[in-house]
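Working notes, structure below.
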Amino acid sequence: MADLDDIKDGKDFRTDQPQKNIPFTLKGCGALDWGMQSRLSRIFNPKTGKTVMLAFDHGYFQGPTTGLERIDINIAPLFEHADVLMCTRGILRSVVPPATNRPVVLRASGANSILAELSNEAVALSMDDAVRLNSCAVAAQVYIGSEYEHQSIKNIIQLVDAGMKVGMPTMAVTGVGKDMVRDQRYFSLATRIAAEMGAQIIKTYYVEKGFERIVAGCPVPIVIAGGKKLPEREALEMCWQAIDQGASGVDMGRNIFQSDHPVAMMKAVQAVVHHNETADRAYELYLSEKQ
């Protein structure tokens with residue numbers, strides 16, 4: 001029982017000072033529940049509103065691709081330099097130490113491989129397991145215009161509905177079919193559909209013409225995919241252009257772990273995203289850090 005001795009009435013209520021109601025300023029997320037906003041605040045740095053995610057979930061359909069042969073050797077040293085880790089539950093449980101203390105976005109779609117039609121995915125993770133693993137969001141592909149468009153959209157809807165019950169954000173990842181044109185019109189369509197279905201974060205590709213229109217037409221935060229490996233200077237330029245045109249962060253994989261100096265590249269990307277450094281300045285940082 002609590003000690004009831006020496007209880008004193010409160011006196012300093014500051015009646016002349018109204019309680020502060022601090023708004024949640026992440027784009028399109030002001031009306032979400034406290035738990036979901038809390039998870040989003042771990043993904044997006046509250047001071048900058050941006051994020052640098054490290055994606056190493058490629059094995060769910062590619063297997064042990066270049067740079068991901070040994071997660072424990074090649075990727076683990078990068079954990080401390082990332083804001084967020086994006087991986088599958090299998091890799092999380094088997095390789096990522098719980099003491100890593102980084103927010104995790106769990107890959108939640110799968111059941112396909114590079115040997116078959118990539119757009120034929122199913123939900124590959126229960127929301128109970130996502131909560132059990134203390135993840136901050138789940139992620140699934142959405143393949144607009146593909147053979148399995150309908151199923152991929154249903155996957156997003158299923159995850160959003162399940163996530164709303166437990167305060168778990170869903171990140172929709174815009175996949176591109178073999179014959180799809182990667183242009184502003186396509187990604188404006190894909191990102192908007194995913195947001196309309198309720199996804200709280202959209203991951204999509206940067207395009208040189210009209211990317212700012214993609215961002216403007218999407219009511220929730222957009223993070224860009226790194227895509228195929230580029231020379232480091234080009235990758236940093238892509239990051240800078242995307243952030244300058246309204247992206248809320250990057251989710252990079254191959255342009256980090258396939259770099260000759262992955263830690264230096266992570267630091268350079270962080271400089272662009274969180275410190276507004278130009279691509280030139282960030283590349284200078286990369287060159288200095290790799291020595």
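Each residue, glycine too, has its Cβ placed from N, Cα and C.
Quoted from Swiss-Prot, the note on the mutagenesis of Asp57 to Ala is: No activity. Long-range Cβ contacts of Asp57 (mutagenesis position) within its own chain (separation 6+, distance under 8 Å): Met86, Cys87, Thr88, Ile91, Arg107, Ala139, Gly253.
A strand conformation is recorded for Lys203 (mutagenesis position) in the three-state DSSP classification. In sequence order, Ala139, Met171, Ala172, Val173, Thr174, Ile222, Val223, Ile224, Ala225, Asp251 constitute the residues six or more apart from Lys203 (mutagenesis position) in its chain with CB-CB distances below 8 Å. Among the mutagenesis experiments that Swiss-Prot reports, Lys203 to Ala is described with the note: No activity.
Positions annotated as active site, schiff-base intermediate with substrate by Swiss-Prot: Lys203.
Under its mutagenesis entries, Swiss-Prot includes Asp251 to Ala with the note: No activity. Asp251 (mutagenesis position) falls within a strand when secondary structure is assigned with DSSP.
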Packing count at Asp251 (mutagenesis position) (other Cβ atoms within 10 Å of its Cβ): 24
